[in-house]
Amino acid sequence: MALSNSTTVLPFLASLWQETDEPGGNMSADLARRSQLRDDSKLEALYILMVLGFFGFFTLGIMLSYIRSKKLEHSHDPFNVYIESDAWQEKGKALFQARVLESFRACYVIENQAAVEQPATHLPELKPLS
């Protein structure tokens, strides 16, 4: 891989600088060039404002269409009526309670017969290591 030489740009920049900054050059040409640059900068600012305006208009349109699509447009729609009613919430509560009862039925307790038969005996405990 060949390394690029960054010093090759310096003579080009020096010659460009000498062309733009000629001592004793024509002042009227400089003034005409500067006035044209000012006019171009006004057009550049106008172009930037136009691009930003189009971008803002486009963004606003997308935002408004998104907000409009999220509104409940068809209130007579059976699905929306069902969601607004509390019937599905009551059914959900009943289903949840049934599932909880099923899970309790599936659980069972293993009983230690020695502890039940001799409750007075001392059971060993773990002591904290503090």
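Just so it is clear, glycine is given a Cβ too, placed from its N, Cα and C backbone atoms.
Don't expect the noted substitutions in this model, because it carries the original residues.
Quoting Swiss-Prot on the mutagenesis of Asp77 to Asn: No current (homomultimers); one fourth of the WT current (heteromultimers). Among the mutagenesis entries in Swiss-Prot is Ser103 to Ala, noted as: Abolishes inhibition by phosphorylation.
Taking Cβ-Cβ distances under 8 Å and a sequence gap of 6 or more within the same chain, Ser103 (mutagenesis position) has no neighbours at all.
Within 10 Å of the Cβ of Asp77 (mutagenesis position) there are 11 other Cβ atoms, across all protein chains.
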